[in-house]
Every structure is written in C-alpha cells, then in structure tokens.
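**Q** Structure in structure tokens, see below.
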Amino acid sequence: MSSQNNNKQGGQDINNKKDSDDIKPSVSKEDLINSLKNDELNKNTTMDQNDMKKNENMNIKKNEVLNNSNNVEDGDNENSKFMNKSKEGLNNINGEKNDDNNSIVKVEESPKSIGYNYYASESIENLCKEFGLESINTGLNSEQVKINRDKYGENFIEKDEVVPVWLIFLSQYCSPVVLLLLVAAVASLALNEVVEGVAIISIVTLNACLATYMEKSSGDAIGKLAEMASPQCTVLRNGQKVVIPSREVVVGDVVLINTGDSISADLRLFDVIELKTNESLLTGESEDIKKTIVADNLSTPFATNLCFATTSVTSGSGKGIVISTGLDTQVGKIASQLKKSSKGSKLTPLQVALNKLGGLIGLIAIIVLVVIISLAVIIKYRDPAHADKDPTFVIIIIGVGFAVSSIPEGLPMVVTITLSAGAKDMVKKNANVRKLPAVETLGCCSVICSDKTGTLTEGKMTAINAVTICKNSSLSDENNKLTKTFDFYPTKGFEPCGGLFDSNELTSEKKKEIVIAKNQNTSYDKVLYNYGNPSNKSVIVDKTRSLMFAAYLNSYDTTLSRDPKTLKWGIHGNMSEGPIVVAAAKVGYSFINNPNHKSYLDNFQRLDDLEVTFNSSRKMKITFYKLKTVNVFENVYLDKPGKVYTHVALIKGAPDRLLDRSTHLLEETSMKKVQVSWNSTITQEERNVLIKKNLELSQKALRVLSICIKPLTDQNIEELKKLEDADERLKYVNYDENGGFIPMGYVASFDPPRPGVKEAIQTCREAQVKVIMITGDQKPTAVAIGKLIGLIEEKSEQVEDINSLAIECSELHINKNPNEPILPNDQLDEFTDKILIYSRAQPEDKITIVQSLKRKGYLVAMTGDGVNDAPALKAADIGVAMGINGTEVAKGASEMILIDDNFCTVVSAIDVGRTIFSNIQKFVCFLLGTNIGEIIYLSVAIVAQMPFPLEALQILFLNLMTDGCPAVALSREPPNDDNMKTPPRPKKQPIMTKRWWFYGILPHTIFEALCVLLSLAFSLYICTGFYNLNGIHNLCKTVNLVDVNDANVYHEYKYFCSSYEYRISTDYVGWVTNVSFWDPQNNEAVNFWGAAKGKVENINPLSDIVHPELRLRMQDGCSGDLTLDENGWCRPKDNKTSDGYNDELEGILKKGFEDVTAKGSKRGRTMAFISAVWCEMLRAYTVRSWEPFYKVFNRNMWMHLACSISATLTFLSTCIPGITSILNTTCLLWWQYLLAIFWALLNLFLDEIVPKVIYRRKYMTIKN
C-alpha cells in the first residue's frame, strides 16, 4: 500500500465502523491552527526533524488556511479525530484576535507539528525565503547556489566502498579453524615435511577461492539506489534554463520536469500540467499519482504536491523547488538506514557456532601439542620406524602430527561445499541465495514476516461476484429485496472465458457441467441461464450488463490480451482494474467476444480532461462520458422531468466512500425496465442493507468495489470544465442539483491464495515457526484471508479473539496515530509477541516489527519488494526479496530472492536450511569424533610405549582424503522424517549439543581408539612378535664405537636384527623368524625373510634350523675389521672408531637401511592405518541417524560412492610405489587387509549397540 495511507487511525472492528482512513484530503482551518498550537504534536515521525527548518513566530495567513479548507466536503471533518483537538478558542490564540479579514494569525509554535508535512504545508513564498530563492521565474543565482551547496550538501548518495577481491580473499583466512590449519602447515614446512604443508595450504586456498566467489557475487543495495538517480536535470539558474548533472542540483533550485524524466531530488511543486508520477519504488503503490499544487493530505510524507528523487514522470509536466538533496531525500533516508544496518558484522548463527568450534579445537590442539611433546621427552620416546633420525626432531614431528589430528582439515571445505550444494537445492525450489551462510540460517528461522499480495496470494485478482442494486427487483437475494448476487464462473486467472450465473443456482454439479461446456465451446445457457449473455433479453441481464459496462468504461486504460507464443492471458495497465476487464469480457464487453466492440465503444466519447484519478485519499476514480442517446446509459433510463442528460459520470471506488455520497437508487419498473428512482432518496434502512452486503463480501476475503453512476447535463459539463482541481470536480459531481451518486452494484474480486500456502503454513505451525502476514488491506479483508490460508483458525469469530491476533499498524503508535512516535519497546513487544496479522501497514512499519521480534529473541525472515522495504530486509536476519516484482535495491539488501515470489518457497527453503544444519551436525560429529579418536589412540600409544598407529602425513591423508568424501556425502543426506516437526534451534545453540557430545562423539572416540589400538597391537604382534617399543627395540643388537676425536664419546650402531612374523600361505601357516645382518659375501647389510620356521631366539646362522641359503652366506665367517658375535653374526671389532657417520663403516646396518623390525613395524602400522580408515569410513554410516544404520543404509547413494572412493584411495595408498614411500605404508597380504577391516567392523558394532540404543530409549518415542 502507498505511504499515502499514513493517516490511518486506530483499530478497526469487523462491524460497520467507519475507518479513520476516511480522512479527507483537505484540512480544516481549525485543525491546522490547533495542530500548530499543540506543543505535544511538535514532532514529525514521517519526515526527519532534520529535514524541517525550525521557524518560530511564523505567520500564517488566514486566506491560506481557508484555501486548504475549501476542499473539505460536508461531513468530512474527521481530521479532528486525527488531531484529537478541541475547536474552541480558534479566534484567540496567544491573545491575538483574528477577524474575518485577511489578517494574520500569529502562532508561536513551529509549523512542523506532527501530523503535517512541513514542506507540503508551508507556503511557496516562505520556502523561497528559507532557501534564498528570490524568484521562481529566475531560479537561484550563482552565489546562492554555492551557499546552498555548502549549507545543504551535494545531491548524491555515496556508495559503499567497494571491497577489493584480494581483501575478500584474505578475509577467508581469518576463521579460527583456517588459522589453525595455516599454523600446522607452517610448522610442517619448517620441519621439512613439504608434502604435508603443501597439502594443507592447497586445501585452505581452494576453500578461500570458493567463499570469495560467492561473497563477491552478492549485490550492493546502496549502490543500486545510487544508480537510480537521473544523470541530468533541467533547472532555472540566473534566469536561464540549463541542463546540469543531477549531482550539481542544490536545495532551492527550480527544477523543470516532463514526461519520461527521472526526478533528481525531492521537490515542492508550484506549477503542474496534468502531471503524474510513478512512486512505486518508494511506496509500493503501482498507481500513477496525479500531482497537484495543493496537497490532498498534509499529513503524509508522500503528499501530492511533492515529487521525490528516483521516481519517474509518466505524463504531464511541472515545476518545483528542490527541498531535499542526497541523503536528505526520501530515498536518501532509505540509503542511510541501509548503511546504518550494514555497520558491524552480521554473523549468521552458523558462522558464530563455527567460530566457537574453531576456538575449542584450537584450545585442544595447543593442549595436545604441549602435553604430547612433554610426555614424549620425559619417557624418551623413540619411533622404531625412524630409529635413525634425531629423537628430538621425531618428537616435534609427532607433536605437529598430534596437532594436525585435532584439527578437522576438511571442515571448512565441507561446510562450503554443503552450503553451495544447499544453495543449488534452493534454486531448484525457486529460491536464489545470494549470501552463502544464509542457506543454513533459514534452518533456525523462527518467524516469517510475509507480504500478502503475490506472496501468500497469487497476485492475480479475479472477479468472483457481481451484485446488482435495484429496488423492486424481480430477482433478489433471499435476505433482502434490494440486492442480487451473481457468480462469475469459471474463474481461472485472467482467462476471459466464462459467464455470470445466479449464486443460488450455481451448484458444484453445475460448475462441472459449465467447465465441460467451456471445453467443448458450447453455450453455457444449455447448463444454466447466463445473465451475462447479450443474447439473453431480460431486465436482470440489463442490470448486470449495465453494471459491468459502467465498470469497464471506468477502467478504460487497462486492456486484456493473449500472448501469441505462450497463449497465456495477461493484463496491461492497472493491475487492480484487471479483474473488472476480465469480468467485463465474460459478459460480452471485450474485443475478444465482440468484433464490433471498438466501434461500439466509440459511441461513448470520453472527456479526459475532467477525469478524477484514484488516490489513497479519495479512494475512487471518476470518468466522464458523453451518452450515445440522451437520458439513456446502456440499459438504464435516466429520465427526469425538466432535465436532459447528455453525459454521465462513472464512479468506481471504496463502497463506504461511495455510499456516503449516494442519494438515489435504481428501480425496476412494471414495464421491466431499469430507471433511476428520482422520486425518493436512499433511506437509512436501505443504506444498512448495502453496508451489510459490503461487509458480507469483505469477510469472505473479497476486495469490493462499488460502481456508481451520475447523470450530467451539458451545463454541468461546462461548469466542470471551469474547475481545474480534481477535488473541486469531485465535490461538484457529488453535490450538484442532480443529487449525489446512484449505486449500480458491487464487483467483488478475489486474490486466491497460492496453491500450497495453507499447507505450508500448517507445516510452519508444526515446525513451530511463527508466520506473520503484513498487508495494506483493511482489517476485515486481512482477517478473512488469514482464515482462508489457515493463519487464523476458522473458529475465531469473536471480535476479541480476532483482535488478539490481528491489529492495524496504527495501534503500534502512540494514541493509535501513525504519525506519532512508535510505542515504547515494552508495549510494542507485547503486540508483536502475539499478533499474526498486521493490516493497513506501511513499509516503515516493517522495520519496527522486525526490530521488536528480534528483541524478543526470534530469528526473523522478512519478505519485501520495494525500495522502502530495503531497510527492513537489511535489519532482518534473513531478508527475502521478490524475484518477479522486487526492485534491484530490495534484492541487493536481501540474503535470498524468491524467483517465483511464492511463500511456499520460503517454507521449502527453511526445510532445506534445517536439513543442511542437521547434516552439518552429522559431519561435524563425524569429523570431531574421528579426530578426537585419533588423539586418544595416539596418546595411549605413547603412554603404553607402543609405536604410533599413524604418522603425521597419514593423519592428514586420513582427515582430508578418506574422511573428506564421506563428510561431503553426509552433507547430501535427505531430511529426517521429523525435520519440520521440531522447533527451530535457538540462535546461540552450538553445532554440537550435549546430546551429540555424550551420545555421538565421545562413545565413538573411545570405541575407535580401542579398536585401532587393538588392531595396532595385534598387527605388530603378528608382524614383529611384539606389540610394544621395548620388545621391538630388543630385537636388534648394537655395538658402541669410540669417537675418532673424543675417547669419551661413543656412537651406537645396529649390526643385527631379528623379528617374528606369522604367515598364512598355501604351503605354510605359522611363525617364521626374519633377520637383518651384514652379508660378508656381498659386503652389505641385507634382510633375509623366513630365516627359520617358528620363533627362534638367539638364532645362529650356522644352525640346522636356519635356511640353507643363509647358512651358505655365513659359512666362511667374517674378514677384515669385522668379527663374529656370540651367535655368529658379523659386527665391527671393538677397537674400531667412528666419526658419527656410518656411510663407509662396514659391519653395521647403515643409516637409511630398513631392517626387518622397521619393515615389520611398518606392516603392522599399515594394518592399523587400514583399520583407522575403515573405522572412520563406517562411522559415516552410523552417524547418519539415531536409528539402526541398516534402516537408512540405502537412503543416500552418494554415501556408497564416497566410501567406495575412500576405500579405493586407501588401498592404492598402500600399493602404488612412490605414494607408499611418501605415506610410509606398505602393501599387505589379502588376509591382513581383512584382519584390519575386522577391527573396524567391531567399532561399527559397538557404535550401534551402546550409545544409539541408550539414546533411542531415552529420547526417541517408540512408534507402534
């Protein structure tokens, strides 16, 4: 609704109480003076105080006041209610008397009192003085232009600074999780672990690139506002007409505007010639606004004698004084609000939760790093796989590995991929997400504030009923003899095929038959008498067709046409007149049904210059036509003794307004013709019947328009031509010697709810998401729509029940006055906590409602389409702009755009948002559970003096490659059955709740650690014969050699190792002993696998149980500087010295040589690595639901693919040369792979039978 409705007052009951919206467009002298006197009203909430120049002791001329009050019709002084002022003492203000002459009334109060727009009410003469404008005919001089520019500023809206791409990219590295990963990467590179460091940096950089792209693609709302400004403007300067850039326009400039111009600044008009502007960008009102010199309504910020920056001139021309520029204009104030709401970070609940999680992970990483390194130093931990490396270096590498294991490297990437995939899902549901985190934010939305027209409804008004009004009618409604209700049918959007039938006769069966007749292109009369068929001759048809003809002629500038490509019917022109044009076509008034229609219409000459256009103050439109036949309009006879009616005024508008101005009725004569009942005027009883009928229709959610006629003589027309002002013509038509209006009937239209809206609202109710409807409609219509879509229960019939759920937005203001300040927060919050329907709403009311709801702790989604909706969209947690009817500014201020403008899309998006968060919980639980499990089994391995189950690079591989795919698959999980049957999560709820920690993460970490450690111990045992470091270290023999430079320094070298291995092959199953020794024949260190069957301690190379080939190699003993030890193995002699390097030293296992214990340990650890991978891979299956995993096993085929990829990558990492050396893995035998997987299956079994069973019993309802 237009902001011109700002004068709406108080609450409105459903009974016949006249809206205070009925304030007439003029203001009485008494009210204006009283408003100036009233100190309590010396504020202006509609326009900024800063926009009003304070001017005490201002003189107001009585004749100016009287000019304004001349337009007040009799009985229309309801502005007194608006001001709530007594009319006493008008001639004695501040002790100064006012006579009937043009004397001056001195008023000490500032004229900028609340309820009156200063720039609309102030005289042009005083505005000129205020701005230094000497003459409106010459404009400003150059010196005054400079003064005004310095004083009021330049005329531009400053765009937000464009954030460069590189800065957006760098900002992606500021999250705690990403910073931790960067620290781990730097540490890895510093320790020469290049592969690990590069891998981490690559993953983080890829994630930053994705996030940068999404953020950069979002629009700039303030920039869009600035782009709307006209590039140039025509002004008067120094007596000359010049064209200047709009930015150079200053306050006080005289601006000339013409058809097609975009207005550069806010103007006060002083000269207009049929000037109309379109202000829909600001007000949301699609109607062109006819501009006047004298304002229709002084209380609205969008008075008709003002023009506004960024609006366009649709017809006519005019001149005006610039009253505001730049950020002081109406559109500038919107830009200021946008800037204000943009200040500071607007983190979504997910971003907050991820930051908290990152902080927790960082704390864990630091603690783990310090504790593990300290513990490893204390116990002098030495990894057998790196026995030849510096122990301190190994310990630091281990610490970094632990820190890496505590950080879920894949988390940022998976979150980004999840949100991106969710955004794509929403596009499929007609929701375009502009800001990626908003995808998930919808999941915790607890309130949806929705527009009605086009969002909850289809936005396609369709005429449903025609009601004729006629005395002595041969066919009338059952409950009265004055009206008769007819139904248009079928009613399918703008399709003009259909007829007009008696409502009492149009049963469900008849409707089906009519549809069949329509499809077969046969006459409806064969089914039911069509009162809209021109071929049917009856007095009732005369009445219905005359009613629709009058309505059609009044809507002359709206046309109906069919797209030749899509074959869809559409309306061109005023959409609010569309239903009338379509309905008229159904009774034969269209080019479609009547080829000669144009020539027929040409018989009715329209008098364009006399038209009274519709605005929100008049609530009516009047067109004037010359009659084809005097005293006859269509089938209505206007004869009156002594009068010759040559013209007719056709009036269409609000029923209450038109009924107030009606004096006579039509009647049906005994001769079965329709004529005006001039002999009697409308009685109160007859008025009550018409009022009741209007109310009956409006309570069915129908928009009711009254159609009236007023016959005029040639003399009337001549007198009307002398009146330049439309309101004067309205007054004349209403109160001339011919009487007032003659009502012909009502046309009731219905904007049907969108399919699925009622079900969507019920879904929201089940999901405990509050739905609020905000509309410009009157309260009864809004309530009726609310009932129709299920927003209010049908049983809510009592006024007190409805008032507890629906209010007019004026009630949000002090004294129920929309021009006074908003109620205090505590009182306001009481309203917004329970109200579901806000009627008579203005765009500025939306931001008030949003702010109140946010104070109450709700997470608010707000829909909007206009420029003036942008601040509310920005203030809401989730701004939702309309894709079809939305302005670019609204889209730029929003997080999401509804491609189809459909409310159901918002609900679908909430469903997707909840699913996304649920899936984020699942993969965060999955990643944290596996990572903490890694910390536990790595820590226990150190304490238990066992080799590490995994190395640092294996951990990174596990976290990124094998965990990454299942985590992404978890993000594609379908919603749970109760997804939209649970309340929205609180905004401050962490990602991982206590339940997730106690039943999801901690049990799994314990079970995974247990299974991996069991796998490590068992694997080491079957590969080396021992499971701990001491046992493995004792398998090797060493020699201590004196340093060549210092006799007190010794260097320790291994010269022999043995280990045990359990084999399963076709020819042997059992233990074997493997040895590493110095081969004297080849003069090198070698490994001999299967040196002897069984576990042989202190093995001798010449023993009979030793493999013959080994005996052959050692049969000649050692030579040179080597000697045999007690078991017959070569070693350096005791007198041998060393410089600490063993590259040239014989008889030892040189640096870099991988002996049987190292190889056995690697094999055992590879098996543990396989177990860890499969533990985490199978965990992805168990974390999907609290139900047993087999029940949801096949609901997400992506999971099977992801786990197949992870399993394949893991297998390849143990078999492909090069990769195995990087990851320090080795290829296993088939049964060793199976044994490793067995421990993972044990982990799955424990996850299923312990925590999930307990959780289901405690929290889940058992379904019968």
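For all residues, glycine too, the Cβ spot is worked out from N, Cα and C.
Owing to the predicted nature of the structure, the values given are computational and were not obtained by experimental measurement.
This is the feature table in Swiss-Prot:
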type	residues	note
VARIANT	A184 to S	Found in parasites grown in the presence of spiroindolone compounds
VARIANT	A187 to V	Found in parasites grown in the presence of aminopyrazole compound GNF-Pf4492
VARIANT	I203 to M	Found in parasites grown in the presence of spiroindolone compounds
VARIANT	I203 to L	Found in parasites grown in the presence of aminopyrazole compound GNF-Pf4492
MUTAGEN	A211 to T	Decreases sensitivity to aminopyrazole GNF-Pf4492
VARIANT	L350 to H	Found in parasites grown in the presence of dihydroisoquinolone compounds; reduces parasite fitness and increases resting cytosolic Na(+) concentration
VARIANT	S374 to R	Found in parasites grown in the presence of 4-cyano-3-methylisoquinoline derivative MB14; most likely confers resistance to 4-cyano-3-methylisoquinoline derivatives MB14, MB10 and unrelated compound cipargamin
VARIANT	I398 to F	Found in parasites grown in the presence of spiroindolone compounds; confers resistance to spiroindolones
VARIANT	P412 to T	Found in parasites grown in the presence of dihydroisoquinolone compounds
VARIANT	P966 to S	Found in parasites grown in the presence of dihydroisoquinolone compounds; increases resting cytosolic Na(+) concentration
VARIANT	D1247 to Y	Found in parasites grown in the presence of spiroindolone compounds; confers resistance to spiroindolones
**Q** Rank aside, I only need the closest one: which of the variant positions S374, P412, P966, D1247 has its C-alpha nearest to that of A184 (variant position)?
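**A** It is P412, whose Cα lies nearest.
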**Q** Under DSSP, is S374 (variant position) helix, strand or coil?
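**A** In the DSSP reduction, S374 (variant position) maps to helix.
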**Q** Near the Cβ of I203 (variant position), how many other Cβ atoms are there if near means within 10 Å?
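**A** The Cβ of I203 (variant position) has 21 Cβ neighbours within 10 Å.
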**Q** Could you give the Cα-Cα distance between S374 (variant position) and A187 (variant position), in whole Å?
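**A** So the alpha carbons of S374 (variant position) and A187 (variant position) sit roughly 17 Å from each other.
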**Q** Counting Cβ atoms within 10 Å of each candidate's own Cβ, which of the variant positions A184, A187, L350 comes out highest?
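**A** Max Cβ neighbours within 10 Å, all protein chains included: A184.
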**Q** In whole Å, how far is A187 (variant position) from P966 (variant position) when you measure between their Cα atoms?
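**A** With distance taken Cα to Cα, A187 (variant position) is 28 Å from P966 (variant position).
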**Q** Whole-number Å distance between the CA of A187 (variant position) and the CA of I203 (variant position)?
**A** 16
**Q** Quick check: of the variant positions listed here (L350, P412, D1247), which one has the Cα closest to that of I203 (variant position)?
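**A** Answer for the nearest of the variant positions: P412.
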**Q** According to DSSP, does P412 (variant position) sit in a helix, a strand, or coil?
**A** helix
**Q** Using a Cβ-Cβ cut-off under 8 angstroms and a sequence gap of six or more, which residues of the chain neighbour D1247 (variant position)?
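**A** Long-range Cβ contacts: P1003, H1004, F1007, R1179, T1182.
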**Q** Quick one: pull the CA-CA distance for L350 (variant position) versus P412 (variant position), whole Å only.
**A** 12
**Q** When the number of other CB atoms within 10 A of each residue's CB is tallied over all shown chains, which of the variant positions P412, P966 has the maximum?
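**A** The most densely surrounded of these variant positions is P966.
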**Q** Within 10 Å of the Cβ of S374 (variant position), how many other Cβ atoms can you find? Include all protein chains, please.
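**A** Other Cβ atoms within 10 Å of S374 (variant position): 12.
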